[in-house]
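Undergrad: Can you read through this structure? Questions will come right after.
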Amino acid sequence: MSLVVGQSLGLTLVGDGLSLRNSKINVGKSKFFSVNRRRLARAALVQARPKEDGAAASPSPSSRPASVVQYRRADLADDLQAEARALGRAIDASIYSPELIARKHGSQPFKALRRSLEILGALGGFALKLGIDQKQGNLEKNMKKRAIELRRIFTRLGPTFVKLGQGLSTRPDLCPPDYLEELAELQDALPTFPDAEAFACIERELDLSLETIFSSVSPEPIAAASLGQVYKAQLRYSGQVVAVKVQRPGIEEAIGLDFYLIRGVGKLINKYVDFITTDVLTLIDEFACRVYQELNYVQEAQNARRFKKLYADKADVLVPDIFWDYTSRKVLTMEWVEGTKLNEQLAIESQGLKVLDLVNTGIQCSLRQLLEYGFFHADPHPGNLLATPDGKLAFLDFGMMSETPEEARFAIIGHVVHLVNRDYEAMARDYYALKFLSPDVDVTPIIPALRDFFDDALNYTVSELNFKTLVDGLGAVFYQYPFNVPPYYALILRSLTVLEGLALYADPNFKVLAASYPYFAKRLLTDPNPYLRDALIELLFKDGKFRWNRLENLLQQGSKDRDFSAKDALQPVLKLLLDPNGEELRLLVIKEAVRVSEAIALGTVVDTYNSLPEFLRSLVFNGNGNGPLTMSTAELQSTLELRDQVSRIWGLLQSSESFDPAILQPILQVLQQPEARRLGGRVAGGVGQRLAARFLQQLLRATTPSSAPSP
């Protein structure tokens, strides 16, 4: 659930099928605010401050009107104390435990039976239709229709099944593409609960009257979703405008009962359904654990704080502050963000902003989340990504977060390298490192399936390849074979697919892979991690030959990334070359350095030859007016292209904003090392031998000119 002030409707809350209202009242005049005088008398006015590691406040024009009284940011110690108090209020927050929910709901058989009949009544008819389709051979024909029916059934069954369907929409190893597409459309769409209950919950959770905390609050929720609803309010002590999210009464009880029943179905599937190879019970428990974390709003606040610390250093990214002293396990108070949904193209463009710029910011931030720090926003739907009036991209709603293990981050980048190289055997082996397959699974049958799909997909260039097409194709492979896609990877696919979908509103030709490639190129060129260094070597060398076109393309793409550094690109490569264990690579580099040096020298000769008057060419080059070298036309063109390619690569390095001749100083220091001097000597020796051979050929051509082909 997320907040935004819409450009056309006034106050708008964006999210999953949320209701819209825009009225406001004074707290003191509302019939809902019954002030507990005894509690008010003993309660001091709490000076809640957002957490920001002690940095000075930097009010955002998009979220802090000039009329708002600016608050003084607390120092780190006070801030940690405020967070500790919030944690204390959440000390009794429930943690998902299959044993505890079984003990609790197993002792309430009539309640469990009533809900079971409700679920069976909804899903039983659907299962019967599937059985008839299978018997009549109409499964494929009716798949889209059945997927729509399942989405509607999940919506009717309430929050747990809406969340379950959203989770299934990220699992290509469990659901066919038609079901993935339909379940991804599931939206939270529950009616609001009474405002009196919400206000009572705030007072109960924070142990303060509303009048003490707020000077005004909307009398009705700005939005309502499955787990809670949100009010817009103004803090009394500072005038700060905030969003206050209040948890739906009884939601934890309802979700616990549903997961108790769903686990029972999972046990039956694991025991009796052979064609589903995934451990369904483990999958259910992982998902239930994630939903229970969303029920703890202090956990969500900590997620927001961590996210802000990692990613809000960029000028074009906004993460709202948390007000810890007004936050508990059922109440979350955070900075109000004004903005426009990212799929409202006309509203965004009317402010002089470009949707594609904002989406590209989202893609670059998401790539950093997924592959640098590993802590990422797992629910980037349009309501959680807002365009602020000053052009920033605001991230909201941090209930659903996930983490990418460090080894998986590098494995994903390596997987991209294997894809570019069309090395399908290596791609299949990557699935072990990514934990998609258990070590005892033979990947041999999977390789042809990867080849069949990607050979067709890679007929397009990276800039032409549609990410959703790629995901759908991979999903078909995952569905056919015994894959168990980890939750983090499924959420990665969903995040990037959503971002590409948002971009397609503005530009039907936009491709998220093309926008992502500069980041991958920069990481390959600059990251000193040994795994990525090996991946770079694998990308650039083939059959003992260096692929200069690959390096040129990487530099072209990497230089588009705002964080690209020529210094970072040069030094790790040199260190790799001079590593005591790098003899095999040095042999390849020596061979290539000889080729390049020869190409530069011979290119200079050709340029000199071409600049001479025609009568001098015959005099200088042994009476031959057709060319200076004993080389075929194809060989000469290849040599000159190599020289020009190296020249362009050097130009790309020089054009980097971070390029400074001073970066060569540490490189020269590296070259003073004994191994570097030996390497240089071997290169010089190789160049000398090649040029001597060329010179000897030239002399022989002078005595037997007919034996040498004309260039």
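Note that Cβ sites are derived from N, Cα and C of the backbone, with glycine treated the same way.
Looking at Swiss-Prot, the entry for mutagenesis of A82 to S says: In rbd1-5; suppression of bdr1-1 and bdr1-2 bleaching and dwarf phenotypes. Among the mutagenesis entries in Swiss-Prot is G167 to D, noted as: In rbd1-6; suppression of bdr1-1 and bdr1-2 bleaching and dwarf phenotypes. The domain 'Protein kinase' annotation in Swiss-Prot covers 216-546. Annotation comment: Swiss-Prot describes I222, A223, A224, A225, S226, L227, G228, Q229, V230, K245 as ATP binding site. While the structure shown retains the original residue, Swiss-Prot records the mutagenesis experiment A243 to T with this note: In rbd1-8; suppression of bdr1-1 and bdr1-2 bleaching and dwarf phenotypes. Experimental mutagenesis at this site is recorded by Swiss-Prot as A301 to V, annotated: In rbd1-3; suppression of bdr1-1 and bdr1-2 bleaching and dwarf phenotypes. Under its mutagenesis entries, Swiss-Prot includes P320 to L with the note: In rbd1-9; suppression of bdr1-1 and bdr1-2 bleaching and dwarf phenotypes. Per Swiss-Prot, mutagenesis G362 to E is noted as: In rbd1-11; suppression of bdr1-1 and bdr1-2 bleaching and dwarf phenotypes. What Swiss-Prot lists as active site, proton acceptor is D379. Annotation of the published mutagenesis G399 to D in Swiss-Prot: In rbd1-1; suppression of bdr1-1 and bdr1-2 bleaching and dwarf phenotypes; the original residue is retained in the structure shown. The note that Swiss-Prot attaches to the published mutagenesis P405 to S is: In rbd1-12; suppression of bdr1-1 and bdr1-2 bleaching and dwarf phenotypes.
What's the neighbourhood like for each of these?
TA: Other Cβ atoms within 10 Å of the Cβ of A82 (mutagenesis position) number 22 in total over all chains.
In sequence order, F287, R290 make up the list of same-chain residues 6 or more apart from G167 (mutagenesis position) whose Cβ falls under 8 Å from its Cβ.
Under the three-state DSSP scheme, I222 (ATP binding site) falls in the coil class.
Cβ-based neighbour count (10 Å, all protein chains) for A301 (mutagenesis position) stands at 25. DSSP classifies A301 (mutagenesis position) as helix under the three-state reduction.
When other Cβ atoms within 10 Å of the Cβ of P320 (mutagenesis position) are tallied across all protein chains shown, the result is 22.
Using a 10 Å radius centred on the Cβ of G362 (mutagenesis position) and all shown protein chains, the other Cβ atoms total 26.
Just so you know, the Cβ of D379 (active site, proton acceptor) picks up 22 other Cβ atoms within 10 Å once every protein chain is counted.
Long-range Cβ contacts of G399 (mutagenesis position) within its own chain (separation 6+, distance under 8 Å): L227, Q293, E294, E300, N303, D379. DSSP classifies G399 (mutagenesis position) as coil under the three-state reduction.
According to DSSP, P405 (mutagenesis position) is assigned to coil rather than to any helix or strand.
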Undergrad: If you compare CA-to-CA distances from S226 (ATP binding site) to each of the mutagenesis positions A82, A243, P320, G362, P405, which comes out shortest?
TA: A243
Undergrad: Report, as a single number, how many Cβ atoms besides its own are within 10 Å of the Cβ of A224 (ATP binding site).
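TA: Around the Cβ of A224 (ATP binding site), 27 other Cβ atoms lie within 10 Å.
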Undergrad: Take the Cβ of A243 (mutagenesis position) and count every other Cβ within 10 Å, whichever protein chain it belongs to.
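TA: Cβ-Cβ neighbours of A243 (mutagenesis position) within 10 Å number 24.
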Undergrad: Considering only the recorded positions A82, A224, G228, P320, P405, which residue has the minimal Cα-Cα separation from A243 (mutagenesis position)?
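TA: The smallest Cα gap between A243 (mutagenesis position) and any of the recorded positions is with P320.
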Undergrad: Validating a neighbour-count step here. Other CB atoms within 10 A of the CB of S226 (ATP binding site): how many?
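TA: There are 25 such Cβ atoms around S226 (ATP binding site).
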Undergrad: Using DSSP and three states only, what is P320 (mutagenesis position)?
TA: coil
Undergrad: By CA-CA distance, flag whichever of I222, A224, G228, V230 among the binding-site residues is nearest to P320 (mutagenesis position).
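TA: Result: the closest of the binding-site residues to P320 (mutagenesis position) is V230.
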Undergrad: Sort out for me which one of G228, P405 has the most neighbouring CB atoms within 10 A, since those are the recorded positions we care about.
TA: G228
Undergrad: Compute the C-alpha separation of P405 (mutagenesis position) from I222 (ATP binding site), stating it in Å without decimals.
TA: 37
